[in-house]
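If you check Swiss-Prot, you get these features:
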DOMAIN    430-627  domain 'MCM'
MUTAGEN   S455 to F  In rec3; temperature-sensitive allele. Recombination-defective
BINDING   G473, D474, P475, G476, I477, G478, K479, T480  ATP binding site
Amino acid sequence: MNPTLSRGGAPSRFVRGRGRGGGAYRPYFYFRRNGRVIPAGGNRQPNQGEPGAPDAPSVPPATRQPRGWSRTAGKRGRNAHLDCSFLRPENYAAPEDGLQVQSIAVDNPRAYSGWRLYFLREKYEEGNELATRIMAVEAYYQRNPHTFDFVMIRDRGFFPLCAAGIKSDAQLKEVWPSLSEDIREHPLRTLGTLSLAMHTVVVNHQLDCNDSTTAMVSTPEQYVLPTPRVRKIYARPDDFVPVESIEGISHSRVDTLFSIRGFVSNVGEPSYSLTWQAFRCSRCQMEIAMRQRGTFQPRPYQCKRSECVARDEFVPLRSSPYTRLSIRQIIRVEESSLNLVHDFETSMPAEMDVELRHDLVDAVRVGQEVVVTGILKLQELGDDTTTGDTSNQMQPYLKAVSIRDASSIKREFSERDLEAIVMINAEPNSFKLLVQSIAPEVYGHELPKAACLLSLLGGKGAETEAINVLLVGDPGIGKTKILQSCAQIAERGAHVSGKRGAQSAQQLGVTFAGRNKRVLQAGSLMMASGGGHCTLDDVDKLASKQAVLLQCLQSEEVNLPLAGAFASFPAQPSVIACANPQRGQYDEGRYLLQNINISPSLLREFHLVYILLDKPSERDMSLTAHVRALHAGARKRARIAARYALKPKMSDSMCEVSLNVPAAGKDDDTIKTEDDNDSIMQQDYDLDKRLEVLPEEGDLDLLPPILIKKFLSYARQELNPVLNEDASNAVLRYFLELKGSCNLDEDVSSQIGAGQLLAIIHLSQARARLDLSHVVSPQHVRDVIALLTESITQTSLKEGSSRQGTRGGGGAGGGAGKSAQLRNFLELTKRRSAALGRRIFEFDELKEIGTRAGILTGFSQLVEMANLGGYLLMKGANMYEVVPD
């Protein structure tokens with residue numbers, strides 16, 4: 001028993017507080033943070049009135065108070081939350097959902113049965129602003145039954161909400177004029193209002209359906225499932241905010257709505273957790289919901305109703321809508337923007353983590369281009385379990401509220417962009433201007449640049465049809481610069497450098513990353529899927545991943561073998577690659593496969609193959625002047641100069657003026673060339689000279705990469721050209737002549753088929769896109785024929801006059817038939833015999849000659865064929881004699 005107070009009211013040493021020997025006062029419950037003792041009672045909330053005030057909340061009386069405690073109205077009540085605001089820095093922006101609620105009493109009003117699903121603390125007041133807005137949104141949903149399927153929304157648990165429809169409703173605009181601003185600045189509260197209105201409409205629709213039908217009652221013979229309660233419904237807003245750049249997102253705009261566009265580079269493993277658990281009091285039958293965190297599952301220790309004194313026997317409700325099992329997934333989105341140009345060697349596009357919940361989980365796949373709308377949040381880097389970062393810094397992330405596939409969403413161009421595109425198209429030779437603007441530091445090589453430009457424009461089906469280009473040449477010729485320039489101006493590009501060895505090889509296919517190897521990471525082939533372009537520098541050094549590349553080009557998918565499972569991902573990229581010769585310098589006397597380390601099957605997948613050689617020519621003086629001007633800063637990539645006037649273009653193709661074709665505006669049926677009946681392959685048409693910059697023209701005002709990127713994106717998006725009758729006849733004549741030129745070799749002619757015909761058509765359509773033309777003319781086909789002819793000529797041996805080609809010339813010289821191989825082998829053998837002065841050769845010597853002739857497999861069968869044909873005579877064991885002519 002404590003002694004009584006002494007006279008005068010002086011505190012005794014036995015009394016708590018700052019008395020004699022008692023030390024500093026500490027409450028019964030406290031905790032520490034950063035070395036400071038924080039009382040569990042906390043401070044009075046800013047919105048809490050003084051004791052005795054009219055608006056002061058009433059504190060329910062405690063059932064049992066510990067001895068010596070006198071809880072007043074000013075102290076923290078039973079359901080009051082902790083306030084640690086004094087620990088926050090001065091510039092702290094309180095999040096909208098920062099008020100943590102540990103438990104709630106499910107006391108929904110009669111008008112809204114799902115009120116506590118969306119508003120945990122706010123009480124319903126009839127006639128206030130929130131109630132009026134909810135009723136107005138309900139009326140909007142009921143006025144548009146053709147837009148909202150209430151039965152499907154109840155089953156799915158979410159509904160798409162288009163901004164165009166709800167913003168244009170006049171009745172809703174009168175009640176809620178600031179809807180657009182509220183959903184942008186206060187998205188959580190606004191989306192909760194929109195979702196609660198839909199929840200109420202769905203509940204009323206379900207009640208109407210139950211009243212109209214005869215309710216079945218369970219019997220001992222037949223059990224009838226009870227009608228489940230409607231769970232929480234989520235609104236998925238679309239087009240409420242414009243798409244913004246990830247780099248422009250500021251931390252000061254936390255808890256506001258953002259929209260970004262990009263490619264899904266990483267997909268994490270979904271995690272499941274119980275976030276809320278509903279209980280029912282066994283005495284008063286009141287429903288209580290408690291927040292669940294971690295592995296420990298708390299239970300109510302007292303009833304939320306002040307009249308009830310129950311402290312135990314709370315029954316968990318598994319089927320209650322307030323019992324929520326939350327699904328969470330983290331993905332990483334890489335930015336896709338036409339206003340940014342990245343140098344893949346030194347910088348990478350901006351990335352942002354996105355948190356998916358509920359129905360949005362597993363809604364995307366790696367490599368998919370999406371538009372994500374979400375709420376900006378902050379998190380500690382140390383809390384990220386998908387990566388190994390252990391920093392104390394804060395990074396922004398998006399809490400997604402809606403996700404859409406960006407393949408069907410067109411890109412928007414400003415008025416300034418459209419004016420620049422018109423200026424480029426108004427040039428009399430826009431093809432030449434665009435070709436010269438690609439890698440201007442590389443002098444010459446106009447045809448390889450033109451081939452890369454057509455590959456970036458794609459064919460008719462730009463999402464599924466690819467145009468693959470391979471550049472082979474001596475080191476230092478400028479192949480890497482061309483590839484880097486193509487990666488910068490590609491609308492959807494990925495760059496892989498083979499100089500990094502195994503690290504680059506792992507960037508091709510789909511791999512697992514993260515600390516626990518639970519994050520699915522998209523490779524370059526997946527990031528360039530869907531009409532994108534993957535540039536591979538030194539593809540011959542990626543020997544370990546050439547099988548992955550071949551499979552992607554052939555089957556248009558990337559496989560991922562797993563333990564006990566097998567996964568495949570669709571991938572349709574266009575590949576622009578380069579390779580160096582094995583011996584350091586390209587040998588024109590050897591086949592293409594003997595110069596580079598690429599398999600024949602992979603080589604056949606390239607439609608265009610060009611050999612870039614450093615030969616002495618009359619251009620060397622111009623090359624010297626070009627290099628000097630480049631280092632002096634004279635050839636800088638400037639924007640379109642003032643001389644680009646908005647003038648009408650005289651022709652749809654830059655070749656029509658030089659070919660004496662009637663100007664645009666006349667009937668297309670009258671466009672006929674005087675040599676239509678002659679062979680197209682025999683016409684004297686030098687495309688390389690037409691794309692070359694002449695000395696009298698001076699320096700061109702080259703286009704910047706960002707403008708080329710927008711021009712190519714506009715052409716791919718808005719134009720889908722078709723072949724007219726003249727262009728179709730030109731393609732057919734060239735294809736028949738290409739097939740007829742290989743009639744002497746049956747094996748080669750059998751490889752010229754529909755694939756090569758489709759390649760010519762897709763290249764012609766890409767050439768028409770470059771002129772912003774909706775019709776493919778014969779002049780467009782002529783440019784494509786010039787590119788194909790040059791590719792076939794460069795990749796064939798100088799000694800052979802026949803065009804040995806496969807898919808558009810890509811496998812030229814690499815897949816010759818047995819008869820062609822036999823002719824080349826016998827020709828080299830006779831030359832070797834004449835040089836040595838003898839006709840007897842051993843088998844190893846003949847094999848070496850066959851290797852020089854490009855015969856890598858089946859040499860024994862070839863020697864046997866020569867023996868049976870009488871070209872070689874067997875003179876003993878592994879000894880053969882060359883029969884002279």
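Any Cβ shown, glycine's included, is placed from N, Cα and C.
Keep in mind that this structure shows the original residues, not the substituted ones.
Bear in mind that the values here come from a model prediction, so they are computed numbers and not experimental data.
Neighbour density at the Cβ, taken as the number of other Cβ atoms within 10 Å, is lowest among the binding-site residues P475, G476, G478 for G476. Of all Cβ atoms in the protein chains displayed, 26 besides its own lie within 10 Å of the Cβ of K479 (ATP binding site). For the ATP site, the Cβ centre of G473, D474, P475, G476, I477, G478, K479, T480 serves as reference, and the other residues of the chain with Cβ at most 8 Å from it are C578, N580, L612, D614. Geometry remark: D474 (ATP binding site) versus S455 (mutagenesis position), CA distance 23 Å. Between the candidate recorded positions, S455, T480, the densest Cβ environment within 10 Å is the one around S455.
If you take the Cα of G473 (ATP binding site) and the Cα of S455 (mutagenesis position), they are about 19 angstrom apart, rounded to a whole number.
According to its DSSP assignment, G476 (ATP binding site) is coil. Put simply, S455 (mutagenesis position) is 18 Å from G478 (ATP binding site) when counted between their Cα atoms.
Predicted-model confidence for the domain 'MCM' (430-627) is 81, expressed as mean pLDDT. Neighbour list (I477 (ATP binding site), Cβ cut-off 8 Å, at least 6 residues apart, same chain): V442, H445, L612, L613, D614. Geometry remark: S455 (mutagenesis position) versus K479 (ATP binding site), CA distance 16 Å. Cβ contacts within 10 Å of D474 (ATP binding site), excluding its own Cβ and spanning all protein chains shown: 16. Over all protein chains present, the Cβ of G473 (ATP binding site) has 22 other Cβ atoms lying within 10 Å.
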